[in-house]
Amino acid sequence: MSLFALFYMLFAYLLGSISSAILICRIAGLPDPRQNGSHNPGATNVLRIGNRKSALAVLIFDMLKGMIPVWAGYYLGLTQFELGMVALGACLGHIFPIFFQFKGGKGVATAFGAIAPISWAVAGSMFGTWIFVFLVSGYSSLSAVISALLVPFYVWWFKPEFTFPVALVCCLLIYRHHDNIQRLWRGQEDKVWAKFKKK
């Protein structure tokens, strides 16, 4: 990697470190997502403890954190491997944010945003997998884990030169879902729409 690419990856990490869930909850007067619900600063938890508008705002912001640096990297002349590492940097920032004691979200939306400029076919396959599993199961976490397991194969099929960095991103996603995987195994994971059924 070039020196410029390393600094640009650092920029992507810093951008990823801006936790939209925490900031939007503060602005909207909602509880701290790190202390309520699933204790995860992400769109799904904001939906649990807040409302659809706030959750949608978090989702869009988190996707843009990954999408903007990768998309801009194309025009800055970064190599394919460097673009993949920029995507990894953005996801690392979201998961381990320097501005919030390195305690961040799961990284799914940011990973989707980072992968989209790399390949819309891969992004579409990832989104389709997530939606299918979610509609069948009702578990956002299960949808994310299965998507993360399959995305490296989608990348290998459509854009093989990005397989290694994207596989690293997916390993991070699965690692961040280890608590969810244990709850799923024990049958203790909450379905996303459970909140709305209680109303």
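Glycine is treated like the rest: Cβ placed from N, Cα and C.
What you see is the original sequence, not a version with the noted changes.
These features come from Swiss-Prot:
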- I18 to V: In strain: HI1388 (VARIANT)
- S54 to F: In strain: HI689 (VARIANT)
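In three-state terms derived from DSSP, S54 (variant position) belongs to a helical segment. Across the structure, I18 (variant position) and S54 (variant position) place their CA atoms 16 angstrom apart.
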